[in-house]
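Engineer: Quick one: the structure is below, questions incoming.
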Amino acid sequence: MDFDNLLNLEEQYYQEGFLEGQNENIKQSFLEGKQYGLQVGFQRFTLLGQMEGLCDVIESYGLHSPTLEKNIHTIRTLMKGLKMNNDDESVMEFERVLIKLKNKFRTILITLHRLVKDKRTPTVTFEVFEDVSRAIAGEIRGFVENEDIAKNKTKQNQAQSW
């Protein structure tokens, strides 16, 4: 009989536990990375979607301002050129274009305010627009079929069920 395996039994269980913990950590890290990526992507493109929507609304007013139309066209052109990739070059390009988009959108809001000239309504500034965007992007919730069950789940459990 060979009793050498019995002497190494503790080491064997230690190694099995270590490998099991390592594999579980890899799964959890992947899940956290996926959640973070979804959140960042949602936050970035929420602002662009709101800009696009407000450009549609402003165009529907029919104000016929050449400056306004030119800036809206510029915003739409810049948005069409954005790539949805996640490599370093695309992210840097996105950040560069986002700065241009924000500045053009500020110009649109200022022009719109001058054209409307209604003193009774509060001015829509870009800061107000960004606050609305942050409020929307901060309310990220996953889709759940049964609301009662969702209230009892922690965010981690809900994310794992995605």
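Cβ coordinates come from backbone N, Cα and C, glycine included.
Substitutions noted, but not modelled.
Under its mutagenesis annotations, Swiss-Prot gives ASP4 to Ala the following note: No effect on interaction with YAE1 or the CIA complex. No effect on iron incorporation into RLI1. Swiss-Prot lists GLU11 to Gly among its mutagenesis entries, and the accompanying note reads: Lethal at 37 degrees Celsius; when associated with P-19, E-83, L-113 and G-147. Lethal at 37 degrees Celsius; when associated with R-0, R-50, L-94, S-101 and S-146. A mutagenesis experiment is reported in Swiss-Prot for this position, PHE18 to Leu, and the note states: Lethal at 37 degrees Celsius; when associated with D-57, D-103 and G-134. Experimental mutagenesis at this site is recorded by Swiss-Prot as LEU19 to Pro, annotated: Lethal at 37 degrees Celsius; when associated with G-11, E-83, L-113 and G-147. GLN50 to Arg appears in Swiss-Prot as a published mutagenesis result, with the remark: Lethal at 37 degrees Celsius; when associated with G-11, L-94, S-101 and S-146. In Swiss-Prot, a mutagenesis experiment is listed as VAL57 to Asp, annotated with the note Lethal at 37 degrees Celsius; when associated with L-18, D-103 and G-134. Under its mutagenesis annotations, Swiss-Prot gives LYS83 to Glu the following note: Lethal at 37 degrees Celsius; when associated with G-11, P-19, L-113 and G-147. Looking at Swiss-Prot, the entry for mutagenesis of PHE94 to Leu says: Lethal at 37 degrees Celsius; when associated with G-11, R-50, S-101 and S-146. Quoting Swiss-Prot on the mutagenesis of LEU101 to Ser: Lethal at 37 degrees Celsius; when associated with G-11, R-50, L-94 and S-146. Swiss-Prot lists ASN103 to Asp among its mutagenesis entries, and the accompanying note reads: Lethal at 37 degrees Celsius; when associated with L-18, D-57 and G-134. Where Swiss-Prot documents ASN146 to Ser as a mutagenesis experiment, the accompanying text is: Lethal at 37 degrees Celsius; when associated with G-11, R-50,L-94 and S-101. What Swiss-Prot says about the mutagenesis result for GLU147 to Gly is this: Lethal at 37 degrees Celsius; when associated with G-11, P-19, E-83 and L-113.
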Engineer: Taking Cα atoms as reference points, which of the mutagenesis positions GLU11, PHE18, LEU19, LYS83 is nearest to PHE94 (mutagenesis position)?
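Structural biologist: Result for PHE94 (mutagenesis position): the nearest of the mutagenesis positions is LYS83.
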Engineer: Between the mutagenesis positions ASP4, GLU11, whose Cβ has more other Cβ atoms within 10 Å than any of the rest?
Structural biologist: GLU11
Engineer: Taking just the CA atoms, what is the gap between ASN103 (mutagenesis position) and LYS83 (mutagenesis position) in Å?
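Structural biologist: Per the Cα atoms, ASN103 (mutagenesis position) and LYS83 (mutagenesis position) stand 20 Å apart.
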Engineer: Using CB atoms and a 10 A radius, I'd like the single residue among the mutagenesis positions LEU19, VAL57, LEU101 with the highest neighbour count.
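Structural biologist: Sorting the candidates by Cβ neighbours within 10 Å, the top entry is LEU101.
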Engineer: In whole Å, note down how far the CA of ASP4 (mutagenesis position) lies from the CA of GLU11 (mutagenesis position).
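Structural biologist: With the alpha carbons as reference points, the distance is 12 Å.
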Engineer: How many whole Å apart are the CA atoms of LYS83 (mutagenesis position) and LEU101 (mutagenesis position)?
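Structural biologist: On Cα coordinates alone, these residues lie 15 Å apart.
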